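Some features that Swiss-Prot has for this protein:
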ACT_SITE  Asp134  active site, proton acceptor
BINDING   Ile17, Gly18, Gly19, Gly20, Gly21, Met22, Ala23, Asn24, Val25, Lys40  ATP binding site
DOMAIN    11-271  domain 'Protein kinase'
DOMAIN    356-424  domain 'PASTA 1'
MUTAGEN   Lys40 to Arg  Abolishes autophosphorylation and decreases spore production and biofilm formation. No phosphorylation of YezB
MUTAGEN   Lys40 to Ala  Does not support germination in response to peptidoglycan
MUTAGEN   Thr162 to Ala  4-fold reduction in activity. Abolished activity; when associated with A-163; A-165 and A-167
MUTAGEN   Thr163 to Ala  4-fold reduction in activity. Abolished activity; when associated with A-162; A-165 and A-167
MUTAGEN   Thr165 to Ala  4-fold reduction in activity. Abolished activity; when associated with A-162; A-163 and A-167
MUTAGEN   Thr167 to Ala  4-fold reduction in activity. Abolished activity; when associated with A-162; A-163 and A-165
MUTAGEN   Ser214 to Ala  4-fold reduction in activity
MUTAGEN   Thr290 to Ala  Slightly reduced activity
MUTAGEN   Thr313 to Ala  Unchanged activity
MUTAGEN   Thr320 to Ala  2-fold reduction in activity
Amino acid sequence: MLIGKRISGRYQILRVIGGGGMANVYLAEDIILDREVAIKILRFDYANDNEFIRRFRREAQSASSLDHPNIVSIYDLGEEDDIYYIVMEYVEGMTLKEYITANGPLHPKEALNIMEQIVSAIAHAHQNQIVHRDIKPHNILIDHMGNIKVTDFGIATALSSTTITHTNSVLGSVHYLSPEQARGGLATKKSDIYALGIVLFELLTGRIPFDGESAVSIALKHLQAETPSAKRWNPSVPQSVENIILKATAKDPFHRYETAEDMEADIKTAFDADRLNEKRFTIQEDEEMTKAIPIIKDEELAKAAGEKEAEVTTAQENKTKKNGKRKKWPWVLLTICLVFITAGILAVTVFPSLFMPKDVKIPDVSGMEYEKAAGLLEKEGLQVDSEVLEISDEKIEEGLMVKTDPKADTTVKEGATVTLYKSTGKAKTEIGDVTGQTVDQAKKALKDQGFNHVTVNEVNDEKNAGTVIDQNPSAGTELVPSEDQVKLTVSIGPEDITLRDLKTYSKEAASGYLEDNGLKLVEKEAYSDDVPEGQVVKQKPAAGTAVKPGNEVEVTFSLGPEKKPAKTVKEKVKIPYEPENEGDELQVQIAVDDADHSISDTYEEFKIKEPTERTIELKIEPGQKGYYQVMVNNKVVSYKTIEYPKDE
């Protein structure tokens, strides 16, 4: 039991999240980097099987050499106590197979969005000379945001490798297997392209194109049967999209896309207006194709040689007898004429069936597939017209035969030509474009076309409330009005935005938040002793208020504390006179440190012969201090620090 086990002292296994024939996948915690990872562990049954170990390691080596947003990242590879493991990126979501089961068939636009990511990943692998060889929805992950990750390169092979496995022991899944793999050929880049076409078919229809009771029967269908039309199960599929499937799944690799990049380019342009109604993709048969030459047996050669000898001998004999026969020829000619006349009379009167074709009743082939219907007609001795005509029918499924011309049970002569009519299904109507209309207008327009199964999905959008912003199927799609459903996506207007509390936001952060939510900033400024300069002081409407995109929000930003003026302080200073000898002059220096003076400079200098009083003026800034000192004969006699005066 691996749950709870710590591998390599680093990966704590939490629970099982998946598994396959070769390995199980667990959710684990990387305790060093504090993140969730997926860890694939080779089954214990194969821990001693060198081939499986080699294939397991190849998966890590193949994927780790690739760097693409749609390929699962490989973090680590190792072995501990016969536990072989690969540590990889954890994708929180589900497999594409599970997604199709839950949501299929998908809308063509969603299907192509998914396929574009998958094909981009495979194109990157091909550029690095790696063929995946097991492309299927089970090996593709999709997260909750619709992002795709291709995984499971367990049987991927480098094209330059000398260990490419031939498919006589077929690896991969038979439902997605290319014809060349099914017949035992090499898996190439074009084999991956074939599998991509099958995946696109499954996305659009919710089903696989070929199924059967055994792997062999399915493989035979890949070899022999044409890929069915996706439109049969999803009429909303444009021809440009179906053509991608048909080209990718061509039986001969020569007729497929040359590269995955070519397929990706077609996917990106499939909904361009000039492509939506393009002609169906078909493969032109080469008129100069080599025809089979029947084998001539030895006996036939001998017979032909004998006949030639007989001709030569007869010619020689005839030459000898020629003169004798000339006399008998009128009697011979008369005898031959009598024989032919007698035979003609007998043929017309006694044996008419020898010259007249027999009567045949045309069988009823309605509801049959073309091959079965044509076979039945030919069995009755009838010729089948090469051109099959199409006709709508309310009861017979699309693609099956409806009727013949002449009609069933009509008696005709053997060898007569019969024309087949194939059902296109129930009569279809091309749905109009109702986007941009109000929901009531759209419903009326659709009802006028006969569409009664209309559902509405309401979403927030910038368009006015009640406006149709999307329709599914898209305009121009042919549908059966009495059966097919039309889904309208209708705007209920922009979603309300609940304002955040913008306090402590800088001007840049506040304006960015409002812009991201489509709100207009009305900027104001005010002094604040509490809020640092440049930050939000207040907002209007208040935090928690619901507003619509486009509304104005008034935001007041702090200018910081309001600046006070510098103040002048007057100080009276008494200077003592204390000479060593009476009558000596004393040198006085006054220094001031304030807004206008530096303590290193002399504010005032003079001489005294008696005690003196002076008034000093100091200019002090708010929050600052003033200072003065008095020196007599270079000796400090007084000094003082003065605070900024408080307001009265």
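Here the Cβ of each residue, glycine as well, is placed from N, Cα and C on the backbone.
In this structure the alpha carbons, written CA, of Val25 (ATP binding site) and Ser214 (mutagenesis position) are 28 Å apart. Neighbour density for Gly19 (ATP binding site): within 10 A of its CB lie 13 other CB atoms from the protein chains shown. Relative to Asp134 (active site, proton acceptor), the recorded positions Ile17, Gly19, Ala23, Lys40, Ser214 all have Cα atoms farther than 10 Å away. In this structure, of the binding-site residues Ile17, Val25, the smallest number of CB atoms within 10 A of the CB marks Ile17. Applying DSSP to the domain 'PASTA 1' (356-424) sorts its residues as follows: 10 helix, 23 strand, 36 coil.
A mean pLDDT of 89 is what the model gives for the domain 'PASTA 1' (356-424). The number of other CB atoms found within 10 A of the CB of the residue listed as 'active site, proton acceptor', across every protein chain shown, is 20. Neighbour counts of Cβ atoms within 10 Å were compared across the recorded positions Ala23, Lys40, Ser214; the minimum falls on Ser214. For the pair Ala23 (ATP binding site) and Ser214 (mutagenesis position), the C-alpha distance works out to 24 angstrom.
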